[in-house]
Amino acid sequence: MRPEVEQELAHTLLLELLAYQFASPVRWIETQDVILSPPVSAERIVEIGPSPTLAGMAKRTLKLKYENMDAALSINREVLCYSKDAREIYYNFEDEVADEPAEAPASTSSTPKVETAAAAAPAATPAPAPAQTSAPAAALPDEPPKALEVLHTLVAQKLKKSIEEVSPQKSIKDLVGGKSTLQNEILGDLQKEFGATPEKPEEVPLDELGAIMQSSFNGSLGKQSSSLISRMISSKMPGGFNNSAVRGYLGNRYGLGPGRLESVLLLALTMEPASRLGSEADAKAWLDSVAQKYAARNGVTLSSPTAEGGSSSGSAAVIDEETFKKLTKNNTMLVTQQLELFARYLNKDLRAGQKAQVAEKVISDTLRAQLDLWNEEHGEFYASGIAPIFSPLKARVYDSDWNWARQDALKMFFDIIFGRLKHVDTEIVARCISVMNRSNPTLLEFMQYHIDHCPAEKGETYQLAKTLGQQLIDNCKSVIDAPPVFKNVNHPTAPSTTIDERGNLNYEEIPRPGVRKLTHYVTEMAKGGKLPTESKNKAKVQNDLARIYRIIKSQNKMSRSSKLQIKQLYGQVLHALSLPLPSSNDEQTPVKETIPFLHIRKKSVDGNWEFNKSLTGTYLDVLESGAKNGITYQDKYALVTGAGAGSIGAQIVEGLLAGGAKVVVTTSRFSRKVTEFYQSLYTRHGSRGSCLIVVPFNQGSKTDVEALIDYIYDEKKGLGWNLDYIVPFAAIPENGREIDGIDSRSEFAHRIMLTNILRLLGAVKSQKASRGMDTRPAQVILPLSPNHGTFGNDGLYSESKLGLETLFNRWYSESWANYLTICGAVIGWTRGTGLMAPNNIVSQGIEKYGVRTFSQSEMAFNILGLMSQKVVDLCQSEPIYANLNGGLELLPDLKDLSTRLRTELLETAEIRRAVAAETAFDHSITNGPDSEAVFQKTAIQPRANLKFNFPKLKPYEALSHLSDLRGMVDLEKVPVVTGFSEVGPWGNSRTRWDMECYGEFSLEGCVEIAWIMGLIKNFNGKGKDGKPYSGWVDTKTGEPVDDKDVKAKYEKYILEHCGIRIIEAELFHGYNPEKKELLQEVVIDHDLEPFEASKEAAHEFKLRHGDQVEIFEIPDSTEWSVRFKRGTSMLIPKALRFDRFVAGQIPLGWDPKRYGIPDDIISQVDPTTLYVLVSTVEALVASGITDPYECYKYIHVSELGNTVGSGIGGMSALRGMYKDRWTDKPVQKDILQESFINTANAWINMLLLSASGPIKTPVGACATAVESVDAAVDLITSGKARICISGGYDDFSEEGSYEFANMGATSNAAKETERGRTPQEMSRPATSTRDGFMESQGAGVQIIMQAKLAIEMGVPIHGIVGYVSTAMDKQGRSVPAPGQGILTGAREIATKTPLPIVDLKFRSRQLQRRRSQIGEWAEREYLYLEEELDAMKVQNPDLDLEAYRIERINVIKEEVVRQEKEALNTFGNEFWKRDPTIAPIRGALAVWGLTIDDLGVASFHGTSTKANEKNECDVIDSQLTHLGRSKGNAVYGVFQKYLTGHSKGGAGAWMLNGALQILRSGFVPGNRNADNIDEYLARFDRVMFPSEGIQTDGIKAASVTAFGFGQVGGQVIVIHPDYIYGVIDEATYNAYKAKTAARYKASYRYTHDALVYNNLVRAKDSPPYTKEQEKAVYLNPLARASKSKAGTWTFPATLPAESDISKTNETTRTLQSLTTSLTNSNENVGVDVELVSAISIDNETFIERNFTDTERKYCFAAPNPQASFAGRWSAKEAVFKSLGISGKGAAAPLKDIEIISSESGAPEVVLHGEAAKAATTAGVKSVSVSISHDDNQSVSVALAHK
């Protein structure tokens, strides 16, 4: 055959084969047999295609089938592939290389050897060189990258794993773990890289795939790898360190050729830095690490650069500095001349800056000298101390007394109930007075409601609360129109210092003997002390002598010598008076004189201040009246400085507030702690009409003094007040400074305590004068002191106090008497103040000398008495000098006395300590060293006990009050919450609850949050010391951490990095609000310098900018040069300071890996999906479900639904899609799917559930979670699902934060900081200063389940979802505007009379009657069935009557169930629906026997925005009012977002979780940021705003409301789970308790295992059924899972074929007897059907009247007592009917008909009494009965035999 014919035939064959391959079914096996078998027996087979796919199959076929035959026939076959074996196919063999001749022997001549490889370079002239240079490293033999390298790298890079983590023995399909999108991405990258890939490359192991692709691989990197390398270098290398620099560095340093360079850069792709490297040194260090790793992987040794010339080259050439200067001198001169030439041309003075600097230096030196002088004169402390701090922005206003009154009254009510207040003591009286001072009509209604509804029958404490509460109400009514008063009822106290046997010195305040109350105190003060007459009169004598001396001295006619003699005599008399009085043994009692401890002095004619009895009497009368009746300061305005905690000033502020004054108090240490102190002070003492304003203020600053008074008096920018009182008590201590130690601090203290007090008074005078306020002078309480240098060592303190006394004279001599009045208070020894606290221990000793010391409250009472109206009136006539010194000035040598007393105490204590030590030593010697151990105290440290408790289940007897609910609700239509959890700023729901309730973590909470944040981990093994250890260890150090030490060790860090705080960049991709990045378009006006880029990037620049960019290929490089030309537009990043820099963030260190989520999932999904996964698993575990597949034991896979939703979805994914993709950053290819809101639901199902039930994905902005609950409840009640996962989630992001700010919706952190707010305070719902919501992030999830299923499974029930609804609002143009659509939940038409249907008892009666009717209908149907069977038999003799009977019985039974459910809906679950006279909320509560008054808590959406709280409070108050909530029954308002911030989609879920925790605990958490409630909200009197947690005696129901942007409103009402248990019988309840206990143990173990092994989330690898079972499981509604031997839940191989209800049952057998009996004339038949739910076994009267003791014992012992009683009751009724006798009415007892069990267990009838007589009369010889009952009904047939 000619060659051309062969060629033509081959071509035809090829075409035919290709056509056959593409157009026909694949029959390659047969085709191979034709080709390989005779007669063809092809020996050379060539595959034309991209990879050897068919060739590989042919090789395997040859080996399996033809290998032996070919060997026998000597056939040598060849299988080739076009893409791999082109050289063999075309016979392109290389020529053989001729053998090289053997190397000649080495020459022995001296002729130098000539190298042929390259000519020697000519020697160059040496040039100046650095001290040391490096030569390039020795070249490494080059080797191009292999296809496997490229393949391996691309796969690892896409999987975001290191090269070691990707096994080359695995296929792409195995590596991606079923992620089809990721697989497609990799295949696309390979296609882009290699051009062509084999068929199905994803199924071939990487090493095999690499080998296949190697044949066609040319050793050069393709587009994909080149692009990745260029992108990595441009995005991660420092500026200027481009592609060429990278390659040059690696080549020079390690001698790498082009091929190995590519390999190293490939490896670098799998080691890419997380962020751009900061410097070239960092970049080189990173490249070094890559190169070393490459060398280790490839088994090569990298050489390092060597010093040039090596060790034999000698020293490197070095040039000296002088020579270098000479060489460069001419160049420097030339450049300088050119610079000066250019300057002259531009008319610029090059020396202008230096000249200006000289002038500035003169000025600077002058100012510096002045500043140095000022600092030298005043000192550093003074200089820093006078800095102003006043800011009106930071003013805190507290005036919501109306709210705190209700809070205090309620707290007192529960304190009595819980036994914390058992007796009427001073504490309870003081609290009652405080409540009375705030009496108002709303408060009276509030208290009256609680007292009227206080169940006194519950115990003594309830009775006491009711009694005392009513007394308090009566007292409040009596003072409602009276002004508030300050009345101190505390016991006066005395100092007590004791020293115990061991030498411990103890000081305490004890009740003062004989002085029980303040009236006794005033009497004691009036009596004064009893000192000897001589001592008392000594001062008076001295004064009188001084006056005589002055008169004599004034005589002009007296000689000089006489005057001198008189002067000497005067001095001698004074000296004699100063001597101590001689002791007397005279038995006569000396005469004693007294003056009051507190008295008023009046200035005498000669200018001395003398005791004035009249004024003192007036003052003491005021004190006595104040002690009895109180003092009012209503409508008074006061300024108080120096009122820190523990000071007299703080006590004065308390008194002023209690008396109704408005007070400005200043503080020099403005902080949250300080403002919280004043806020709590106002909360306790603020009375009706009072107001407290706290401002930062430095009394040492003149600026602050003026600014403060301007603020107080300015009507527009300030308060617009007119002060009535000024109490300038600010001071700082100067201890330890004698006259030679007067320093900067002393001068500053003098400025505070004297100079600026005068300035402050002057400023007040100026303000009053400028406003014409001369008829209302302000009383100034001057803080005087008896210390006129007496103590010493106190700097200028005495001088400051003495200086104030000049105001007594200035009042007369200056012009401000009409504006200010002066009252000097000489303050005595006051125990416990900041200045006097160190002297407390000697107070008792001081008092023994007849002096009186005072407590802070006593001294404050003294001063407040000076501020009464009577004393104020006295001050307007003349300055008042009030001596409140307690006789201290009459005590000589006070300092020495104090020192002596202190020394005696300390010596006594020291002696006793020594004696105790000696005694202990003797005892230990005598009895052994351990003998005292039994007497020593040992502190027992609590250990953490992480319980994760389920709701507590009460004894069944405790639910007796709910017995009316029995059988009244269809539990199949009741949704309950069985588990919940969250991921939020405070960790999970348990740790958040700790903070919400108590403001701190419990020990258990602290351990758990420390684990969550990765601070501790569990360890079990050998510790660092080599000893076995099991427990917590520090994650960083590995050191053991005892759980009791966790709180002390980590709490500070935890609090700093949890909750609402300044944004932490590491949580948000490095986002820093201080440098919020934006882009601005800029057009360049000159050509830029060129830079390097890859070829692709260069052409992309060209495509975008056209002629405005030049690109050129760089010779000998793969890089291109790019230059942007003039006119190019660029987007240049810029930054601004963004003012929203605070947010609620998940705890720092929260790591999904710690919960067990695999790395590939973490890298794949959006962070919000991780939050939802963790929340879902925790919620399931909280439900007692440790394996979600267990659910399929009870339900079909189609009955588990998911309604989790979000407001926005995956924010990180959206950011990647839009921002990162646009900026050409690496982004995963399937990022789109992670941005979908339903993707989180998909991951829940794929990783955890494998459910096939309904899914709804709500998107309701901030109301998403409530919308989710609404959807879940719809699915449960409609029967579409029996279990639902509901919840919501959302993230915090830079983009969302910026846009919320643009809307003006969020809190401006910058402004809040200016106002002195900490990040934790910036969310303040319901307060008068709220100003925008605080964004947050996280997720919340609930497990909502059908109640019947929950009981059956034994899962815990946390609450009943009694009501849920969503609503839109009205027409408008504002999407975020708050609306009132959810008011429709209270819609109803009022009726004139109460509706009986709402009453549970009424509905119970109707339902009982309906059940009787259903039973009668069933009886008739069963009786008619026999007639029906006879008729059917006649019509169709071949009919299977037995099968027909079974089916008809089942139909009847199902119809009975259906009718009962219909009845339950009619009178139970849904009785209120579609009734316009019953509001949905009223009806939903009435189902459970509740009313609107039983709604205890309202959890508010409470976003901390102005509009929301006004609207939401209005909505709730309107709902409650419209539904008839009682006056005074204010609902507790819970505002959770003060703690968590606003997580948008997850907010409602967190609130619902909190509401469920409230139901479980009865504890209502307060809004701790509610420092002052908005006055506007006072109108909503049915809402209370607690700021502190309140432990109640139980909450029955709670409301949760949510308002979302976009017209979404929602409301959920959850009800206490006890009401579910009231529906079921005792046996069912006890069985449920047992199941729940078992589940708790499993959940407890699971949770602790998760903490130990970090495996909370245990992702599923497969569904619970096999691939073959999938369709069968979907299509069989009865398919249920079971537990395998391996402990997993799977579906059995054989699924149930028919329903259990279709099987023959007892009812069928029971009714079969009807056929025989109806045809027997000697038998009477009785049939009775009873619904199990109709039999009330809780009705003891019914049970006792109708059942014998034997029957009761039998039924109560049955597994289902109610069903057993129903069976016995139906049997009795059937027996009665079979007797055919007349009855005594429906109420007649049936006890005479007894049903007993025979030995075989069959029921037997025993007749007693009248029943036996009636049977005998009717001729009945015996009665037999058959009973059948299930969970729904009981059927009995009785036969009376005659």
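Each Cβ is built from the backbone N, Cα and C atoms, and glycine gets one as well.
Because the structure is a prediction, the values reported are computed rather than measured.
For Cys1262 (among others), the entry in Swiss-Prot reads active site, for beta-ketoacyl synthase activity. Taking a C-beta cut-off of under 8 Å and a sequence gap of six or more, Cys1262 (active site, for beta-ketoacyl synthase activity) has these contacts in its own chain: Gly1207, His1501, Thr1503, His1542, Lys1544, Gly1545, Ala1547, Gly1548, Ala1602, Phe1603, Gly1604, Phe1605, Val1608. For the recorded site, Cys1262 (active site, for beta-ketoacyl synthase activity), the DSSP three-state label reads helix.
In the three-state DSSP assignment, the secondary structure recorded for His1501 (active site, for beta-ketoacyl synthase activity) is coil. Packing around His1501 (active site, for beta-ketoacyl synthase activity) is summarised by its Cβ count: 31 other Cβ atoms lie within 10 angstroms of its Cβ, all protein chains included. Residues or ranges marked as active site, for beta-ketoacyl synthase activity by Swiss-Prot on the basis of sequence analysis: His1501 (among others).
In the three-state DSSP scheme, Tyr1754 (acetyl-CoA binding site) falls into the helix class. Taken from Swiss-Prot, the feature acetyl-CoA binding site covers 1728-1730, Tyr1754, Ser1764, 1773-1783, 1797-1800, 1827-1829.
The domain 'Ketosynthase family 3 (KS3)' annotation in Swiss-Prot covers 1079-1616.
Look at Glu4 (variant position): DSSP puts it in a helix. Per Swiss-Prot, natural variant Glu4 to Val is noted as: In strain: H265.
The natural variant Ile600 to Asn is recorded by Swiss-Prot, whose note states: In strain: H518. Taking Cβ-Cβ distances under 8 Å and a sequence gap of 6 or more within the same chain, the neighbours of Ile600 (variant position) are Phe611, Asn612, Leu615, Thr616, Thr618, Tyr619, Ile880, Tyr881, Ala882, Asn883.
Close to Ile1276 (variant position) in the fold, though at least 6 residues off in sequence, lie Lys973, Pro975, Arg1282, Cys1284, Ile1344, Met1345, Gln1346, each with a CB less than 8 Å from its CB. Quoting Swiss-Prot on the natural variant Ile1276 to Thr: In strain: H201.
In the predicted model, residues of the domain 'Ketosynthase family 3 (KS3)' (1079-1616) average a pLDDT of 93. Summarising the environment of Lys1777 (acetyl-CoA binding site), the number of other Cβ atoms within 10 Å of its Cβ, over all protein chains shown, is 20. Neighbour density around each Cβ, counted as other Cβ atoms within 10 Å, peaks among the binding-site residues Asp1728, Glu1799 at Asp1728.
Taking the Cα atom of each, Lys1777 (acetyl-CoA binding site) and Glu4 (variant position) are about 110 angstrom apart. Counted over every protein chain shown, other Cβ atoms within 10 Å are most numerous around Ala1774 among the binding-site residues Ala1774, Gly1780, Gly1783, Ser1828. Classification of Ile1276 (variant position) by DSSP places it within a helix. According to its DSSP assignment, Ala1774 (acetyl-CoA binding site) is helical. Counting every protein chain shown, the number of other Cβ atoms lying within 10 Å of the Cβ of Glu4 (variant position) is 8. Here the C-alpha separation of Tyr1754 (acetyl-CoA binding site) and Glu4 (variant position) works out to 105 Å.
The two recorded residues Glu4 (variant position) and Gly1783 (acetyl-CoA binding site) have their Cα atoms spaced 117 Å from each other.
Around the Cβ of Tyr1754 (acetyl-CoA binding site), a 10 Å sphere holds 18 further Cβ atoms from the protein chains shown. DSSP classifies Ile600 (variant position) as strand under the three-state reduction. Under the DSSP three-state reduction, Asp1728 (acetyl-CoA binding site) is assigned to strand.
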